[in-house]
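Asks: Following this message is one structure expressed as C-alpha coordinates.
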Amino acid sequence: MAKIVVIGAGVAGLTTALQLLRKGHEVTIVSEFTPGDLSIGYTSPWAGANWLTFYDGGKLADYDAVSYPILRELARSSPEAGIRLISQRSHVLKRDLPKLEVAMSAICQRNPWFKNTVDSFEIIEDRSRIVHDDVAYLVEFRSVCIHTGVYLNWLMSQCLSLGATVVKRRVNHIKDANLLHSSGSRPDVIVNCSGLFARFLGGVEDKKMYPIRGQVVLVRNSLPFMASFSSTPEKENEDEALYIMTRFDGTSIIGGCFQPNNWSSEPDPSLTHRILSRALDRFPELTKDGPLDIVRECVGHRPGREGGPRVELEKIPGVGFVVHNYGAAGAGYQSSYGMADEAVSYVERALTRPNL
(Lines of atoms letter the chains of each structure in order from A and count residues from 1; the text may use other names and numbers.)
(Lines give C-alpha, C1' and ligand atoms only; values in the text may rest on other atoms or scores of the structure.)
Protein backbone atom coordinates (compact mmCIF):
# COMPACT_ATOMS: atom_id res chain seq x y z
CA MET A 1 0.00 0.00 0.00
CA ALA A 2 0.96 3.67 -0.06
CA LYS A 3 3.47 5.51 2.08
CA ILE A 4 1.81 8.43 3.85
CA VAL A 5 3.20 11.17 6.10
CA VAL A 6 0.63 12.83 8.37
CA ILE A 7 1.68 16.20 9.80
CA GLY A 8 0.07 16.79 13.19
CA ALA A 9 -0.94 14.63 16.13
CA GLY A 10 -4.04 16.44 17.31
CA VAL A 11 -7.47 14.89 16.97
CA ALA A 12 -7.54 15.59 13.21
CA GLY A 13 -4.12 14.12 12.54
CA LEU A 14 -4.54 11.03 14.70
CA THR A 15 -8.05 10.26 13.42
CA THR A 16 -6.93 10.63 9.82
CA ALA A 17 -3.85 8.50 10.46
CA LEU A 18 -6.02 5.82 12.07
CA GLN A 19 -8.42 5.69 9.13
CA LEU A 20 -5.48 5.44 6.70
CA LEU A 21 -3.89 2.65 8.74
CA ARG A 22 -7.15 0.73 8.73
CA LYS A 23 -6.93 0.74 4.94
CA GLY A 24 -3.46 -0.77 5.09
CA HIS A 25 -1.31 2.25 4.34
CA GLU A 26 2.16 2.78 5.83
CA VAL A 27 1.76 5.88 7.97
CA THR A 28 4.37 8.05 9.65
CA ILE A 29 2.99 10.71 12.00
CA VAL A 30 5.22 13.79 12.28
CA SER A 31 4.42 16.31 14.99
CA GLU A 32 6.13 18.70 17.36
CA PHE A 33 3.54 17.76 19.99
CA THR A 34 2.04 14.37 20.86
CA PRO A 35 -0.52 13.17 23.44
CA GLY A 36 0.65 14.01 26.94
CA ASP A 37 2.12 17.38 25.95
CA LEU A 38 0.47 20.48 27.37
CA SER A 39 1.46 23.41 25.17
CA ILE A 40 -0.63 26.29 23.91
CA GLY A 41 0.62 25.24 20.48
CA TYR A 42 -1.15 21.88 20.87
CA THR A 43 -4.87 22.66 20.79
CA SER A 44 -6.53 19.26 21.11
CA PRO A 45 -5.77 18.50 24.81
CA TRP A 46 -7.44 21.75 25.92
CA ALA A 47 -10.83 20.96 24.39
CA GLY A 48 -13.88 19.80 26.38
CA ALA A 49 -15.08 17.94 24.32
CA ASN A 50 -18.56 16.81 23.33
CA TRP A 51 -20.89 16.29 20.37
CA LEU A 52 -23.02 19.42 20.12
CA THR A 53 -23.41 20.42 16.50
CA PHE A 54 -24.09 24.06 15.77
CA TYR A 55 -24.29 23.93 11.97
CA ASP A 56 -27.65 24.26 10.22
CA GLY A 57 -26.84 21.81 7.45
CA GLY A 58 -24.51 21.27 4.52
CA LYS A 59 -21.09 19.66 4.48
CA LEU A 60 -20.14 20.78 8.00
CA ALA A 61 -23.23 19.12 9.42
CA ASP A 62 -22.42 16.02 7.37
CA TYR A 63 -19.01 15.78 9.06
CA ASP A 64 -20.70 15.82 12.46
CA ALA A 65 -23.32 13.29 11.35
CA VAL A 66 -20.63 10.80 10.33
CA SER A 67 -18.83 11.16 13.66
CA TYR A 68 -21.80 10.75 16.03
CA PRO A 69 -22.45 6.99 15.65
CA ILE A 70 -18.73 6.22 15.74
CA LEU A 71 -18.19 8.14 18.98
CA ARG A 72 -21.37 6.60 20.42
CA GLU A 73 -20.12 3.09 19.65
CA LEU A 74 -16.72 3.83 21.18
CA ALA A 75 -18.47 4.97 24.36
CA ARG A 76 -20.36 1.67 24.47
CA SER A 77 -17.62 -0.76 23.48
CA SER A 78 -14.28 0.86 24.36
CA PRO A 79 -14.35 2.46 27.81
CA GLU A 80 -10.59 2.87 27.64
CA ALA A 81 -11.15 5.55 24.97
CA GLY A 82 -12.48 7.93 27.64
CA ILE A 83 -15.86 8.66 26.03
CA ARG A 84 -19.07 8.81 28.03
CA LEU A 85 -22.67 8.60 26.82
CA ILE A 86 -24.64 11.31 28.61
CA SER A 87 -27.67 13.55 28.07
CA GLN A 88 -27.12 17.03 26.65
CA ARG A 89 -29.57 19.80 27.61
CA SER A 90 -29.52 22.98 25.53
CA HIS A 91 -31.41 25.75 27.32
CA VAL A 92 -33.09 28.28 25.02
CA LEU A 93 -33.79 31.54 26.85
CA LYS A 94 -37.09 33.37 26.33
CA ARG A 95 -35.30 36.62 25.58
CA ASP A 96 -33.38 34.97 22.74
CA LEU A 97 -36.45 33.74 20.86
CA PRO A 98 -36.77 36.82 18.57
CA LYS A 99 -33.16 36.65 17.40
CA LEU A 100 -33.24 32.86 17.16
CA GLU A 101 -36.07 33.15 14.65
CA VAL A 102 -33.67 35.07 12.40
CA ALA A 103 -30.42 33.21 13.02
CA MET A 104 -31.10 30.07 14.98
CA SER A 105 -28.17 27.79 15.75
CA ALA A 106 -28.92 24.12 15.20
CA ILE A 107 -28.51 23.36 18.90
CA CYS A 108 -31.47 25.64 19.69
CA GLN A 109 -33.87 24.62 16.92
CA ARG A 110 -37.11 22.79 17.59
CA ASN A 111 -36.72 20.75 14.41
CA PRO A 112 -32.96 20.48 13.78
CA TRP A 113 -31.36 18.39 11.06
CA PHE A 114 -29.81 16.04 13.63
CA LYS A 115 -32.98 14.98 15.44
CA ASN A 116 -32.98 11.63 13.60
CA THR A 117 -29.19 11.24 13.90
CA VAL A 118 -28.90 11.30 17.68
CA ASP A 119 -30.55 9.11 20.30
CA SER A 120 -33.43 10.21 22.56
CA PHE A 121 -34.05 13.59 20.92
CA GLU A 122 -36.74 15.61 22.72
CA ILE A 123 -38.04 19.17 22.92
CA ILE A 124 -39.03 19.86 26.53
CA GLU A 125 -41.63 22.58 27.11
CA ASP A 126 -43.34 21.14 30.18
CA ARG A 127 -42.73 23.79 32.85
CA SER A 128 -42.55 21.12 35.54
CA ARG A 129 -39.39 19.82 33.84
CA ILE A 130 -37.76 23.22 33.30
CA VAL A 131 -35.96 24.53 36.37
CA HIS A 132 -35.21 28.07 35.20
CA ASP A 133 -38.04 30.58 34.74
CA ASP A 134 -36.27 32.43 31.92
CA VAL A 135 -35.89 29.30 29.79
CA ALA A 136 -38.46 28.87 26.99
CA TYR A 137 -37.66 25.23 26.21
CA LEU A 138 -34.93 22.62 26.32
CA VAL A 139 -33.42 20.66 23.45
CA GLU A 140 -32.34 17.35 24.95
CA PHE A 141 -30.66 14.32 23.39
CA ARG A 142 -28.13 11.61 24.10
CA SER A 143 -24.64 12.94 23.43
CA VAL A 144 -21.07 12.00 24.25
CA CYS A 145 -18.49 13.68 26.44
CA ILE A 146 -14.87 13.01 25.49
CA HIS A 147 -12.06 13.14 28.04
CA THR A 148 -9.62 14.58 25.55
CA GLY A 149 -6.41 13.58 27.32
CA VAL A 150 -7.53 9.96 27.56
CA TYR A 151 -8.94 9.89 24.05
CA LEU A 152 -5.85 11.33 22.36
CA ASN A 153 -3.71 8.68 24.03
CA TRP A 154 -6.19 6.02 22.91
CA LEU A 155 -6.05 7.27 19.32
CA MET A 156 -2.26 7.18 19.40
CA SER A 157 -2.24 3.67 20.86
CA GLN A 158 -4.57 2.50 18.10
CA CYS A 159 -2.31 4.01 15.46
CA LEU A 160 0.79 2.39 16.96
CA SER A 161 -0.93 -0.99 17.20
CA LEU A 162 -1.61 -0.83 13.45
CA GLY A 163 2.02 -0.10 12.64
CA ALA A 164 2.28 3.68 12.61
CA THR A 165 5.62 5.27 13.36
CA VAL A 166 6.00 8.63 15.06
CA VAL A 167 8.62 11.30 14.42
CA LYS A 168 8.49 13.98 17.11
CA ARG A 169 9.73 17.13 15.46
CA ARG A 170 8.52 20.44 14.09
CA VAL A 171 7.95 20.68 10.35
CA ASN A 172 8.75 24.20 9.17
CA HIS A 173 8.01 23.65 5.47
CA ILE A 174 5.60 21.20 3.87
CA LYS A 175 8.39 19.90 1.60
CA ASP A 176 10.33 18.67 4.65
CA ALA A 177 7.75 15.90 5.07
CA ASN A 178 9.14 14.25 1.94
CA LEU A 179 12.22 13.28 3.96
CA LEU A 180 10.44 12.00 7.05
CA HIS A 181 8.68 8.74 6.17
CA SER A 182 10.02 5.93 8.34
CA SER A 183 10.84 3.83 5.27
CA GLY A 184 13.38 6.37 4.12
CA SER A 185 11.47 6.68 0.86
CA ARG A 186 9.58 9.68 -0.41
CA PRO A 187 5.91 9.42 0.64
CA ASP A 188 3.22 9.01 -1.98
CA VAL A 189 1.01 11.57 -0.24
CA ILE A 190 1.45 14.10 2.57
CA VAL A 191 -1.56 14.78 4.78
CA ASN A 192 -1.49 18.21 6.41
CA CYS A 193 -3.35 18.23 9.74
CA SER A 194 -1.34 21.10 11.21
CA GLY A 195 -4.31 23.00 12.62
CA LEU A 196 -3.70 26.64 13.48
CA PHE A 197 -0.03 26.18 12.52
CA ALA A 198 -1.15 25.98 8.88
CA ARG A 199 -1.01 29.77 9.02
CA PHE A 200 2.77 29.59 9.45
CA LEU A 201 3.72 26.30 7.75
CA GLY A 202 6.00 27.03 4.81
CA GLY A 203 4.50 26.09 1.47
CA VAL A 204 0.98 26.43 2.94
CA GLU A 205 0.86 29.70 4.91
CA ASP A 206 -2.91 29.83 5.00
CA LYS A 207 -3.70 33.38 6.13
CA LYS A 208 -7.37 32.46 6.46
CA MET A 209 -6.43 30.68 9.69
CA TYR A 210 -6.96 32.56 12.95
CA PRO A 211 -7.22 31.66 16.65
CA ILE A 212 -10.51 31.50 18.51
CA ARG A 213 -9.46 31.75 22.12
CA GLY A 214 -11.28 29.55 24.60
CA GLN A 215 -11.03 29.57 28.37
CA VAL A 216 -12.55 26.91 30.61
CA VAL A 217 -12.24 25.66 34.16
CA LEU A 218 -11.68 22.00 35.01
CA VAL A 219 -13.35 21.05 38.31
CA ARG A 220 -13.88 17.90 40.36
CA ASN A 221 -17.64 18.51 40.52
CA SER A 222 -20.30 17.21 38.19
CA LEU A 223 -23.92 17.06 37.07
CA PRO A 224 -25.77 13.97 35.80
CA PHE A 225 -26.05 15.67 32.38
CA MET A 226 -24.30 18.24 30.17
CA ALA A 227 -25.71 21.72 29.74
CA SER A 228 -25.50 24.78 27.52
CA PHE A 229 -27.43 28.06 27.22
CA SER A 230 -28.38 30.15 24.21
CA SER A 231 -26.68 33.21 25.76
CA THR A 232 -25.23 34.59 28.97
CA PRO A 233 -26.98 37.10 31.26
CA GLU A 234 -24.64 40.02 30.45
CA LYS A 235 -25.19 41.74 27.12
CA GLU A 236 -21.66 43.19 27.18
CA ASN A 237 -20.06 39.73 27.10
CA GLU A 238 -21.40 38.41 23.80
CA ASP A 239 -18.24 36.38 23.12
CA GLU A 240 -18.82 34.37 26.29
CA ALA A 241 -21.05 31.38 26.97
CA LEU A 242 -22.12 28.96 29.67
CA TYR A 243 -21.63 25.27 29.05
CA ILE A 244 -20.82 22.30 31.25
CA MET A 245 -19.35 19.04 29.96
CA THR A 246 -19.45 16.09 32.36
CA ARG A 247 -16.64 13.56 31.95
CA PHE A 248 -16.59 9.87 32.84
CA ASP A 249 -14.23 10.39 35.78
CA GLY A 250 -16.48 12.81 37.70
CA THR A 251 -14.71 15.95 36.55
CA SER A 252 -16.34 18.66 34.46
CA ILE A 253 -15.29 21.31 31.99
CA ILE A 254 -17.08 24.61 32.65
CA GLY A 255 -16.82 27.33 30.03
CA GLY A 256 -16.31 29.51 28.39
CA CYS A 257 -15.65 32.00 25.61
CA PHE A 258 -15.19 32.29 21.85
CA GLN A 259 -12.74 35.15 21.23
CA PRO A 260 -11.63 35.45 17.59
CA ASN A 261 -8.09 36.67 16.87
CA ASN A 262 -7.12 36.62 20.54
CA TRP A 263 -3.66 35.04 20.90
CA SER A 264 -3.47 35.40 24.69
CA SER A 265 -2.42 32.17 26.39
CA GLU A 266 -2.91 33.30 29.98
CA PRO A 267 -6.15 32.70 31.93
CA ASP A 268 -8.19 35.83 32.63
CA PRO A 269 -9.11 35.72 36.36
CA SER A 270 -12.16 37.92 35.86
CA LEU A 271 -13.44 35.57 33.15
CA THR A 272 -12.87 32.57 35.40
CA HIS A 273 -14.95 34.33 38.05
CA ARG A 274 -17.79 34.95 35.58
CA ILE A 275 -17.68 31.37 34.30
CA LEU A 276 -17.98 29.86 37.76
CA SER A 277 -20.54 32.40 38.98
CA ARG A 278 -22.82 31.64 36.05
CA ALA A 279 -22.48 27.91 36.57
CA LEU A 280 -23.30 28.10 40.27
CA ASP A 281 -26.19 30.48 39.68
CA ARG A 282 -27.76 28.06 37.22
CA PHE A 283 -26.75 24.81 38.92
CA PRO A 284 -26.13 25.24 42.66
CA GLU A 285 -26.24 21.44 42.94
CA LEU A 286 -22.69 21.42 41.59
CA THR A 287 -21.62 22.03 45.17
CA LYS A 288 -24.02 19.62 46.89
CA ASP A 289 -21.06 17.49 48.03
CA GLY A 290 -18.76 20.40 48.84
CA PRO A 291 -17.36 23.59 47.32
CA LEU A 292 -16.05 23.80 43.78
CA ASP A 293 -12.79 21.88 43.58
CA ILE A 294 -10.79 23.58 40.85
CA VAL A 295 -8.15 21.48 39.10
CA ARG A 296 -6.95 24.15 36.69
CA GLU A 297 -7.90 27.02 34.42
CA CYS A 298 -7.31 26.12 30.77
CA VAL A 299 -6.75 28.27 27.70
CA GLY A 300 -6.68 26.98 24.14
CA HIS A 301 -6.69 28.40 20.63
CA ARG A 302 -9.34 26.80 18.42
CA PRO A 303 -8.18 26.63 14.79
CA GLY A 304 -10.63 29.00 13.13
CA ARG A 305 -10.63 29.51 9.37
CA GLU A 306 -12.40 32.08 7.20
CA GLY A 307 -14.83 30.20 5.00
CA GLY A 308 -14.74 27.06 7.14
CA PRO A 309 -12.42 24.07 7.38
CA ARG A 310 -10.12 23.05 4.56
CA VAL A 311 -10.38 19.45 3.40
CA GLU A 312 -9.00 19.20 -0.11
CA LEU A 313 -6.35 17.76 -2.41
CA GLU A 314 -3.56 19.93 -3.76
CA LYS A 315 -0.59 19.15 -5.97
CA ILE A 316 2.23 21.45 -4.90
CA PRO A 317 5.15 21.90 -7.33
CA GLY A 318 8.33 20.44 -5.89
CA VAL A 319 6.40 18.75 -3.08
CA GLY A 320 3.81 16.44 -4.62
CA PHE A 321 0.32 15.50 -3.51
CA VAL A 322 -0.85 17.12 -0.27
CA VAL A 323 -4.22 16.47 1.33
CA HIS A 324 -5.23 19.23 3.73
CA ASN A 325 -7.45 18.57 6.75
CA TYR A 326 -7.54 21.46 9.20
CA GLY A 327 -9.51 24.47 10.40
CA ALA A 328 -12.44 22.83 12.22
CA ALA A 329 -12.58 25.65 14.80
CA GLY A 330 -14.58 24.41 17.82
CA ALA A 331 -15.85 21.26 16.07
CA GLY A 332 -12.61 19.29 15.94
CA TYR A 333 -13.76 16.24 17.88
CA GLN A 334 -17.38 16.09 16.78
CA SER A 335 -16.38 16.41 13.10
CA SER A 336 -13.22 14.30 13.33
CA TYR A 337 -14.35 11.13 11.58
CA GLY A 338 -16.33 12.93 8.89
CA MET A 339 -13.39 15.15 8.00
CA ALA A 340 -10.91 12.27 8.25
CA ASP A 341 -12.96 10.08 5.93
CA GLU A 342 -13.10 12.85 3.33
CA ALA A 343 -9.34 13.37 3.66
CA VAL A 344 -8.81 9.63 3.12
CA SER A 345 -10.95 9.77 -0.02
CA TYR A 346 -8.66 12.48 -1.38
CA VAL A 347 -5.61 10.36 -0.57
CA GLU A 348 -7.12 7.50 -2.56
CA ARG A 349 -7.93 9.87 -5.42
CA ALA A 350 -4.28 11.00 -5.54
CA LEU A 351 -3.08 7.39 -5.54
CA THR A 352 -5.39 6.26 -8.34
CA ARG A 353 -5.05 9.38 -10.50
CA PRO A 354 -1.36 10.33 -10.24
CA ASN A 355 -1.53 12.59 -13.30
CA LEU A 356 -3.95 15.06 -11.72
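Backbone N, Cα and C atoms are what each Cβ position is placed from, and that goes for glycine too.
Sequence unchanged from the original; the noted substitutions are absent.
Just lifted these from Swiss-Prot, have a look:
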type	residues	note
BINDING	Ala9, Ser44, Gly48, Asn50, Val171, Arg302, Ala329, Gly332, Tyr333, Gln334	FAD binding site
BINDING	Phe54	anthranilate 2 binding site
BINDING	Tyr243, Arg302	anthranilate 1 binding site
BINDING	Tyr243, Arg302	(R)-lactate binding site
MUTAGEN	Cys108 to Asp	Increases activity
MUTAGEN	Cys108 to Ser	Decreases activity
MUTAGEN	Arg110 to Ala	The enzyme becomes more sensitive to thermal inactivation
MUTAGEN	Val167 to Ala	Loss of activity
MUTAGEN	Arg169 to Ala	Alters substrate specificity and decreases the stability of the enzyme; when associated with A-220
MUTAGEN	Arg220 to Ala	Alters substrate specificity and decreases the stability of the enzyme; when associated with A-169
MUTAGEN	Arg220 to Asp	Alters substrate specificity and decreases the stability of the enzyme
MUTAGEN	Phe258 to Ala or Ser	The activity with D-tyrosine, D-leucine and D-phenylalanine increases
MUTAGEN	Phe258 to Tyr	Inactive with D-valine and D-tyrosine
MUTAGEN	Phe258 to Ala, Ser or Tyr	Inactive with D-alanine, D-serine, D-lysine, and D-threonine
MUTAGEN	Pro291 to Ser	Loss of activity
MUTAGEN	Pro309 to Ser	Loss of activity
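Tell me about the setting of these features in this model.
Replies: Counting every protein chain shown, 27 other Cβ atoms lie within 10 Å of the Cβ of Tyr333 (FAD binding site).
DSSP assigns Phe54 (anthranilate 2 binding site) to coil, not to a helix or a strand.
Around Arg302 (anthranilate 1 binding site), the C-beta neighbours below 8 angstroms that are at least 6 residues distant in the chain are Thr43, Leu196, Pro211, Ile212, Arg213, Gly214, Phe258, Ala329, Gly330, Gly332.
In the three-state DSSP scheme, Arg302 (anthranilate 1 binding site) is classed as strand.
Counting every protein chain shown, the number of other Cβ atoms lying within 10 Å of the Cβ of Cys108 (mutagenesis position) is 22. Annotation note: Cys108 (mutagenesis position) sits in a helical segment as assigned by DSSP.
Listed in sequence order, Ile123, Tyr137, Val139 are the same-chain residues at least 6 apart in sequence whose CB falls under 8 Å from the CB of Arg110 (mutagenesis position).
For Val167 (mutagenesis position), the count of additional Cβ atoms within 10 Å of its Cβ stands at 15 [all protein chains shown].
DSSP assigns Arg169 (mutagenesis position) to coil in the three-state reduction, outside any helix or strand.
Listed in sequence order, Gly250, Thr251, Asp293, Val295 are the same-chain residues at least 6 apart in sequence whose CB falls under 8 Å from the CB of Arg220 (mutagenesis position). DSSP assigns Arg220 (mutagenesis position) to coil, not to a helix or a strand.
Neighbour count (other Cβ atoms within 10 Å of the Cβ, all protein chains): 18 for Phe258 (mutagenesis position).
Taking Cβ-Cβ distances under 8 Å and a sequence gap of 6 or more within the same chain, Pro291 (mutagenesis position) has no neighbours at all.
In the three-state DSSP classification, Pro309 (mutagenesis position) falls within coil. Taking Cβ-Cβ distances under 8 Å and a sequence separation of 6 or more, the neighbours of Pro309 (mutagenesis position) in its chain are Leu60, Tyr63, Asn325, Tyr326, Gly327, Ala328, Ala329, Ala331, Ser335, Met339.
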Asks: Taking the residues the record says bind FAD (Ala9, Ser44, Gly48, Asn50, Val171, Arg302, Ala329, Gly332, Tyr333, Gln334), how far apart in Å are the two Cα atoms that sit farthest from each other?
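Replies: Answer in Å: the longest Cα-Cα distance is 30.
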Asks: Most Cβ neighbours within 10 Å: which of the binding-site residues Val171, Ala329 is it?
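Replies: Counting every other Cβ within 10 Å of each candidate, the maximum falls on Val171.
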Asks: Using a 10 Å radius around each Cβ and all protein chains in view, which of these binding-site residues has the most neighbours: Phe54, Tyr243?
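Replies: Highest number of other Cβ atoms within 10 Å: Tyr243.
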Asks: To see if you understand the setup: which same-chain residues, six or more apart in sequence, place their Cβ under 8 Å from that of Gly48 (FAD binding site)?
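Replies: Gly48 (FAD binding site) has long-range Cβ partners Cys145, Ile146, Thr148, Val216, Tyr243, Met245, Ile253, Gly255, Tyr333.
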Asks: At a 10 Å cut-off from the C-beta of Ala9 (FAD binding site), count the other C-beta atoms across all protein chains.
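Replies: Around Ala9 (FAD binding site), other Cβ atoms within 10 Å: 26.
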Asks: If you draw a 10 Å sphere around the Cβ of Arg169 (mutagenesis position), how many other Cβ atoms fall inside it, taking every protein chain shown into account?
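Replies: Other Cβ atoms within 10 Å of Arg169 (mutagenesis position): 11.
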